[in-house]
Amino acid sequence: MSASPTARQAITQALPMITRKVVISDPIQMPEVYSSTPGGTLYSTTPGGTKLIYERAFMKNLRGSPLSQTPPSNVPSCLLRGTPRTPFRKCVPVPTELIKQTKSLKIEDQEQFQLDL
């Protein structure tokens, strides 16, 4: 087993999940995104099979947090909203020395190998 003792202990002390049944009589009542529900709760799973449940109130709280209002630190400034547009750089011609070097390189073709099955 790869789970640590504290992880195993947390699994054994899991709280019962409160569920509620919503009857949908018309396909129009189905949400646009199938991982969400009519009540606004989002359900997801990890590749390992862990079920994630995000309630609507929790997600709305995250939306207004200061962390969600700040942009990531590694985004170029030209992609940030509200920055003035800068013109694209004009294409600079390739130096002739570089063209001569690439022409002088000779790529030798090798015969295709046989694969025995």
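Cβ coordinates are placed from backbone N, Cα and C, and glycine is handled just like the others.
Experimental mutagenesis is annotated in Swiss-Prot for Thr37 to Ala, with the remark: Decreased phosphorylation in response.
What Swiss-Prot says about the mutagenesis result for Thr46 to Ala is this: Decreased phosphorylation in response. Within the same chain, the residues at least 6 positions away from Thr46 (mutagenesis position) whose Cβ sits under 8 Å from its Cβ are Leu52, listed in sequence order.
Under its mutagenesis annotations, Swiss-Prot gives Tyr54 to Glu or Phe the following note: Abolished interaction with eIF4E1. According to DSSP, Tyr54 (mutagenesis position) sits within a strand segment.
DSSP assigns Lys60 (mutagenesis position) to a helix. Lys60 to Ala appears in Swiss-Prot as a mutagenesis experiment; the accompanying note says: Strongly decreased interaction with eIF4E1.
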Rounded to the nearest Å - Cα separation of Tyr54 (mutagenesis position) and Lys60 (mutagenesis position): 10
Neighbourhood of Lys60 (mutagenesis position), C-beta criterion under 8 angstroms, separation at least six: none
